[in-house]
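K.L.:
Below you will find the structure I want to go over with you.
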Amino acid sequence: MKIRWIRLSLVAILIIAVVFIGVIGFQKYQFSKSRNKVIMQMDRLMKDQDGGNFRRLDKKENGVEIISYIPKTTEKKDNEIIQKEIGKATDAEVKKLNRDKETQGIIFYTYQKHRMAEQAISYKAVQSEYVKEGRTKFVLKDKKDICKNIVTDAETGALLTLGEVLIKSNQTKLNLKTAVEEELIKTGDFSLKDVGNLGKIKSLVKWNQTDFEITNSEIILPVKIPGAPEPKKVKVKLADIASSVNKRYLPSSVKVPEVPKAKTNKRIALTFDDGPSSSVTPGVLDTLKRHNVKATFFVLGSSVIQNPGLVKRELEEGHQVGSHSWDHPQLTKQSTQEVYNQILKTQKAVFDQTGYFPTTMRPPYGAVNKQVAEEIGLPIIQWSVDTEDWKYRNAGIVTKKVLAGATDGAIVLMHDIHKTTAASLDTTLTKLKSQGYEFVTIDELYGEKLQIGKQYFDKTDSRMVK
């Protein structure tokens, strides 16, 4: 009896052992199946994203599998920049592991790829960590970017700097600074009182910097804003700075807005300063509309605020709006910060009412020097015909001066704050029309993108500010 009991016990133990081994084996099978499934999913993800244009590297450290996907260039070579970033992340992770050799996990190093143009590719390397949950499956524990966005040449795989993607010039720096200021104004995060501080953004462009991102439509820059603890990523439309982008890296999908051009060879641009005025500007607009004439208004930001709706009407009726400062000081006698205040407050005032930023600027009294022109950050529009309407306050004299100075390509200076100027307009337009003139805005007069730091007097007379 005792022997029989012993035999039964041994059989039971054997059965339990077999079952235990079977369970363990099944768990290992399920675990292996789960592991293979995760790897297959990641392989499929990368093939779907990049068509298999990569090389997979596998290794094991401290019980953890590390699987890396290295992209290839158009020359079918490993992208050394991405490989280096993944290598640094791998080394750092291995140092942190210190896990028991029985601990099992998988760390994937993948990349997100975005072609910005035929000759440039934007990459971001990503780490995904899977760990064992229970005894039979893997689950995603953590996913994170392991490096900043990297822009490389599609052909060579070489890391691109901002100075290679953009055209190295002072004009590029000025264009980009103005574009960034406007994008920040659009956010609505800056009050009228504080918006001038955006002018303090300096050293925005460093030609050797690589910490930028680029898409098919935007370039994204980290910008240190005065008073802000961390840099802010600012998106600038490539179409807005297309003239400053190296053609090799400018996406063909970017549509650069065409500058309207005049239809005839006898053109004249009428311009009005110091408005809008609630008592005069509406009458000026009525007369222009009646004659189907377009003009350019250089507005004061303070007057835009005091007379809401008029600058919007100017734009809606097809006129161009430029800046004339906030409250008409001589900018060459102001501090740098005050120049920023004068310009950016006006930009914000016009944008808040219209969704539009003035693209040109006429400094009060025409006073400008090289430093102020760069601080303004907009092309400078001067004039070739001064009616001196502010001095004479006589409608007949205003008309006479316009007619005496009128030539093809002339820019005429008037003010839409004087009733005598408004009264002169009907006769002035009628007589100019009889002489065959086409009335154009400043943009139409030149028919091309104007330069920051340059001043324009008429169609044939433009020069860099000194």
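Including glycine, each Cβ sits where the backbone N, Cα and C put it.
Just so you know, the substitutions we noted aren't modelled in this structure.
Here's the feature list from Swiss-Prot:
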MUTAGEN   Trp5 to Ala  Loss of homodimerization, but interacts with full-length PbpA1; when associated with 29-Y--K-466. Reduced resistance against lysozyme
MUTAGEN   Arg7 to Ala  Loss of interaction with full-length PbpA1, but homodimerizes; when associated with 29-Y--K-466. Reduced resistance against lysozyme
MUTAGEN   Leu8 to Ala  Loss of homodimerization, but interacts with full-length PbpA1; when associated with 29-Y--K-466. Reduced resistance against lysozyme
MUTAGEN   Ile15 to Ala  Loss of interaction with full-length PbpA1, but homodimerizes; when associated with 29-Y--K-466. Reduced resistance against lysozyme
MUTAGEN   Val19 to Ala  Loss of interaction with full-length PbpA1, but homodimerizes; when associated with 29-Y--K-466. No effect in resistance against lysozyme
DOMAIN    266-440  domain 'NodB homology'
ACT_SITE  Asp273  active site, proton acceptor
BINDING   Tyr365  substrate binding site
ACT_SITE  His415  active site, proton donor
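On this model, are these features tucked inside or out on the surface, and what's nearby?
P.N.:
Reduced to three states, the DSSP call for Asp273 (active site, proton acceptor) is strand. Around Asp273 (active site, proton acceptor), the same-chain residues six or more apart in sequence whose CB sits under 8 Å from its CB are Phe298, His324, Arg362, Leu413, Met414, His415, Asp416, listed in sequence order.
In sequence order, Gln330 make up the list of same-chain residues 6 or more apart from Tyr365 (substrate binding site) whose Cβ falls under 8 Å from its Cβ. In this structure, Tyr365 (substrate binding site) is part of a helix by DSSP.
In this structure, His415 (active site, proton donor) is part of a beta strand by DSSP.
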K.L.:
Measure from the Cβ of His415 (active site, proton donor) and count the other Cβ atoms within 10 Å, all protein chains considered.
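P.N.:
His415 (active site, proton donor): 22 neighbouring Cβ atoms within 10 Å.
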K.L.:
Over the domain 'NodB homology' (266-440), what does the predicted model average in pLDDT?
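P.N.:
Per the prediction, mean pLDDT sits at 98 for the domain 'NodB homology' (266-440).
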